[in-house]
Structure formats: C-alpha cells, structure tokens
Amino acid sequence: MSRKQLALFEPTLVVQALKEAVKKLNPQAQWRNPVMFIVWIGSLLTTCISIAMASGAMPGNALFSAAISGWLWITVLFANFAEALAEGRSKAQANSLKGVKKTAFARKLREPKYGAAADKVPADQLRKGDIVLVEAGDIIPCDGEVIEGGASVDESAITGESAPVIRESGGDFASVTGGTRILSDWLVIECSVNPGETFLDRMIAMVEGAQRRKTPNEIALTILLIALTIVFLLATATLWPFSAWGGNAVSVTVLVALLVCLIPTTIGGLLSAIGVAGMSRMLGANVIATSGRAVEAAGDVDVLLLDKTGTITLGNRQASEFIPAQGVDEKTLADAAQLASLADETPEGRSIVILAKQRFNLRERDVQSLHATFVPFTAQSRMSGINIDNRMIRKGSVDAIRRHVEANGGHFPTDVDQKVDQVARQGATPLVVVEGSRVLGVIALKDIVKGGIKERFAQLRKMGIKTVMITGDNRLTAAAIAAEAGVDDFLAEATPEAKLALIRQYQAEGRLVAMTGDGTNDAPALAQADVAVAMNSGTQAAKEAGNMVDLDSNPTKLIEVVHIGKQMLMTRGSLTTFSIANDVAKYFAIIPAAFAATYPQLNALNIMCLHSPDSAILSAVIFNALIIVFLIPLALKGVSYKPLTASAMLRRNLWIYGLGGLLVPFIGIKVIDLLLTVCGLV
C-alpha cells in the first residue's frame, strides 16, 4: 500500500514551481539544457532588438518583435516550470519522509542482553555497534538487526502500509528501520549504521535527487537533440543571405522565431521532467531508486531472476511430514529433526519443532541446558544442526547431506533417494536428516504457488522478458514448481556463486538482468545485476548492494518496477516522436510566411491559409510555447502502457504520437491564427 499520492497540479507545488521557474532563468541553470539555452539566447536577442526598435535605434515593427520576444521567454519559463514541478513533487515526497524523523532518546544497553543496565542517550548520538532496547510505544532510534526478542512493528511511516509487521531475532525478519514504532513486546537491537547514514537519511537524499545525473539514454538523446539544433542553426543562418540577395532581407526576429520553432524544444523542455517523474513514480510504488540510471535500466530489462520463496510461492514453507528411512522409527527421526532445529529461528526450523511436538509430544528443549553446540546454516554448507554429547545431527538439502555422509565414510540409502524424489515430484521441498553418517529420513516442507502469478509471467513473456526462478530446492522440486508457475527457466540448488555466474552468463549474451534479494548472501548477485531490488526487511548488506529498495518488501514488485521503467522509456520516446513530427507542421507555417515576399512561389506551401506573415510566425511561436504546458501531465504521469512486443509498441506509438505530432500543430496554429486575426492583434 502506497502513501497518499500528490495531485498532479497541487496548488502549493504549482506556486513553488512558478517561483523556481523564474529562478532557473539564470544562464548557469539554462546551460544544462543546450536546446533550451538556444531559446534563452534567442529570447535575450529579440528583447534587445525590441528595445532598440522601440527607441528608434533600429527600423522595424517593435510591437511584433516584442510579442515574439515575450512568447520566447514564456517558452523558456514553461520548460523551467515542467522541470521545477517534477522536482517539487519529489521534494514534497522527501519532506513527508523528513516528518518521520523525530528527535528522540534511546535506551542504550551496557550489555547486549535484555534486562541489562541502560543509559538514556539522544538517538542521534548512537553509533554502529551500539545496543538499544525498545519497548511497546517506542520509536526505533536507528537502523539495525534484532538480536533478541520479537515484536509487532508499525512501519507505515516508511512504507505507507497500515498493517503491522513482525520483527524478531534470527531468520529473514530481523532487520528494523529507524523511525518505525514498536506496537507490542520488546526488541534488543544492534545499530548497523552511524548518524546520517540511516536508511531514512539515504531515502531522503535519494528522493530529493539534488545530484540527479543524466542516464545513458538521456545523454544519447540530448546529443541527438544538440545535433538537430546545430543543423537547424546552420540552416537558419544561411537563409539570411539568400533573402538579402533576393532583395528583401528577413529580420533577425523572424529568423530567431524560425529557429526556435524548428529545433526540438518540446522534448528539450520536458526531458528533465520525464527523468525526475520516473523516479517519482517509482517512489509512488513504494520503491526507492538510487538513480535515474536504475529506473532506465528497468525499462530495458529482458531477464528477470525471481526467488521462488515469497515471489512465486507464498513463502511460508511449513514442515508437513516426517518420512523415515528404512529401519528408522518415525519418532526417532522427529526427535533428531527437532534437536537439529532447536536454535534454528527460521520459520521452517520452528515449524519442524512444532510438528514434532504435535505428532509425538516432544517438548522443546533448551540448547544451553543441553550443553550443545548449534551449527548455523550457511549458503556454502546448506546445512544446519547440533552437536550434543557424542551425537552430530545435521539437516539440509539432499546434495549437502549426501556429501556430508560420504565425507564421514557413510552411504546414502537408495530408499531415501526414492523418498526424496517422491516429495520433490509433489512440489514440496525435501530436507534430509542425518546423525553421524546414518541417514534417518526426510522432512517434507510444503509451499503454495501464488494465485495469478502464471498469468503475470505470460504477460512478461509477451513483452519479450524471460523469467528464471531461483531456488535452493533440488531439480525435481524446482521443475515441478516451475511448471506450475509457468516460468521460462529455473536454477535449482542455487548458491550465491551460482546466481552470480548465471547473471554474468546472461550479461555476456548482451542481456540486462533484474533480480531481488534480501540476504547478505544475495549481495554479490545484487551488486552484479543491472537492476537490483533489495527488500526493506532485508539485511544492510543487501540494501547497500542493490540500486533500488522496495519499502513493502514484496519480491513480486520487481514486475511493477520493470513496468515503470518501460513506461518512462516509452514516455521519452513518444514525446521525442511527437516533438520532431511537430517541426514538420511548423515548417509549413513559418517558411512561406518568412520568405513569400522574397520568393512568391513559396505561397504554394501555405496550405493552412494563414492570415498574414506576421500572424503565421506569431501563431507558430505561441503554439510552440503552449504545447509544452499541455504535455506536462503526460510527462509526469507517463504514457499509457500495455504489455506488447517491441514492434507492436513502436507501431502504436508512431500512429498515436507520430501522426498526432503532425496533425495537432496544423490544427493548433490555425486556431491561434484565427484568434489573433479576430481579436485584431496582427
């Protein structure tokens, strides 16, 4: 659920944007946009000419020249207004985040445990590694990891989602964000950042976008626009000697008007606004992008790597069955599985403990009282377990346990292989339990594929995007779930190294890869991916490696991220097509008007039957300014997007924005010409 959306033309934002538009008239600000800088120079030049004409220092129609000059300044102001309005919307979103930051005190613990003595210190003095206690009603003072306890947390100030979430030590839900509120119970938190480096601080800095850099495609388009501007500038400059040689030299004011109408001012004036609005729309989806480059890359993505758990399935795998090996009692298997899971804080581990209680009334035992050593799960070993007395119990993936058994001189039973295959073919995940070198049996973990996910993958396939499911399950389980979900491919028994290798393989083929992640083990792959969406509930390492953060911690959001990225690219392309098509119509308005006196044959091009040369030129300049304002909503909201193939989208946009770009100026210029004539202004 997103926070409240701003109205497109919020009155306070419009007023502020108008002020900023005037401030941006300074040369330093204009220089950043070469196309509009040419318009700015033309405005300055025609203003000087108008003043000279009015004072009698130059011959000519001072009123006409002043009208042209005024509308050129308005053109620059409208372009500035579009950019300022987009920036203002982003800053307003940043200000809403700043409201989350509150001056508060924290209870800094002297020892890293609940009940230890605490000192009351200002929250902004907490450093990385400090341990704090937060209880019901408290604001979490820093970003960190829960090391003890569990609590219900209200994260609506950050995510906009009203439903509270559970944060607890261990597992995937241990990360907390400063500025959120504890609703119940208590947490002991280890701060993971220093002051000024919190997630909220980085969010605000990213959203404000003060250092927004142009993306590669934006730079390429700017170079194209500069090239077109130079071509039209040279062409316009050569027209004066031609007209002078014909005996009726065209005025500098008319030449400036011609140049401004021919260069791509529409897209030139809206280009920055489109980029800023793309990042703003991403925030509207509760995704923070670190740069416009990340948003743009999302639009070019053609491979999606999707974690099975939480993205394709509901992500709440639960132990559903104990399947003992031949010669092993089911209760013996359940007892060993529970012992191996006593210190396992993952949902799967806890479900194993609960299932053993339910089936055989095996009460949970304390690891410390048993004088046992817990062996945590790692991405490399893909096992966890416990060492107690002379017993060494492990649970983990089939391959990991097989290697463990063989390394200890044992043999992996064929009947267990059959049981593993049976569980996997049912779409469940098999975990194998072993004591020493003796395999005790299999635990079945069951998950459910999300409703409607198959249809979404079909849409992505239609857009030319390949979907790849990433899972730690064995190949049989992965194949069953992949077939049910409708993904194009899958990577089974995935390790961090395998994910990284797969991304590099696709990139070597010239593809752009997007993925999501939330764990420290995802960080290398997130850093390598072109679009890397880290979950807000994930670890600090994952957030730092990604170039986007999903505040809702919803892995399925990756599909929406791609949608927004493609919409931004389509908006830029559509308005570029519209802008260039505009020039053709303006050519038919100004060229006959400017040169008909010198070359009467050009009257044949006056297909719009405009009233007079002056009205034709002024109408084209007015239209050139007004079209920027009319297109601001489209630049900010983005063009309508549908999941189509690239060729189908190109045809659609050429018809709508190419043909529209030709017809709209003909109609608009003719209407303005009629109004000027009826009102006696020309």
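Using the three backbone atoms N, Cα and C, a Cβ is placed for every residue, glycine included.
Original residues fill every noted site, and no substitution is shown.
Just so you know, the Cβ of ASP307 (mutagenesis position) picks up 24 other Cβ atoms within 10 Å once every protein chain is counted. Under the heading active site, 4-aspartylphosphate intermediate, Swiss-Prot lists ASP307, citing experimental evidence as support.
Counting only same-chain residues six or more apart in sequence, the Cβ atoms lying under 8 angstroms from the Cβ of ASP344 (ATP binding site) belong to GLY170, ARG350, ILE352, VAL353, PHE374, PHE377, SER384. The annotation ATP binding site is assigned in Swiss-Prot to ASP344, GLU348, PHE377, THR378, ALA379, GLN380, SER381, ARG382, MET383, SER384, LYS395 on the grounds of experimental evidence.
The Mg(2+) binding site feature in Swiss-Prot is assigned to ASP518, ASP522.
Annotation for ASP300 (mutagenesis position): spatial neighbours LEU512, ASP530, GLY565, LEU569, criterion Cβ-Cβ under 8 Å with sequence separation of six or more. In the three-state DSSP classification, ASP300 (mutagenesis position) falls within a helix. In Swiss-Prot, the entry for mutagenesis ASP300 to Glu or Asn states: Does not affect formation of the phosphorylated intermediate. The structure shown retains the original residue.
As a published mutagenesis entry, ASP307 to Glu, Asn or Gln appears in Swiss-Prot alongside the note: Unable to form a phosphorylated intermediate and lacks ATPase activity. DSSP assigns ASP307 (mutagenesis position) to a strand segment in the three-state reduction.
Neighbour count (other Cβ atoms within 10 Å of the Cβ, all protein chains): 17 for PHE377 (mutagenesis position). Among the sequence features in Swiss-Prot, the mutagenesis site PHE377 to Ala is noted as follows: Loss of ATPase activity.
Where Swiss-Prot documents PHE377 to Tyr as a mutagenesis experiment, the accompanying text is: Slight decrease in ATPase activity. DSSP assigns PHE377 (mutagenesis position) to coil, not to a helix or a strand.
Experimental mutagenesis at this site is recorded by Swiss-Prot as SER384 to Ala or Thr, annotated: Decrease in ATPase activity.
Using a 10 Å radius centred on the Cβ of LYS395 (mutagenesis position) and all shown protein chains, the other Cβ atoms total 27. Annotation of the published mutagenesis LYS395 to Ala in Swiss-Prot: Strong decrease in ATPase activity; the original residue is retained in the structure shown.
The note that Swiss-Prot attaches to the published mutagenesis ASP399 to Ala is: Decrease in ATPase activity. Residue density at ASP399 (mutagenesis position): 15 other Cβ atoms are found within 10 A of its Cβ, drawing on all protein chains shown.
Within 10 Å of MET383 (ATP binding site), judged by CA to CA distance, lie the following recorded positions from the set ASP307, LYS395, ASP518, ASP522: LYS395.
The Cα of LYS395 (mutagenesis position) lies closest to that of SER381, out of the recorded positions ASP307, SER381, ASP518, ASP522.
In the three-state DSSP scheme, ASP399 (mutagenesis position) falls into the helix class. Neighbour counts were taken as the number of other C-beta atoms within 10 angstroms of each residue's C-beta; across the binding-site residues ASP518, ASP522, the minimum falls on ASP518. It is 10 Å from the Cα atom of ASP307 (mutagenesis position) to that of ASP518 (Mg(2+) binding site). Within the same chain, residues at least six positions away from SER381 (ATP binding site) with a Cβ under 8 Å of its Cβ are GLY396, ALA400. Each residue contributes its Cα atom, and for ASP522 (Mg(2+) binding site) and ASP399 (mutagenesis position) those atoms are 21 Å apart.
Its Cβ placed at the centre, MET383 (ATP binding site) has 21 other Cβ atoms within 10 Å.
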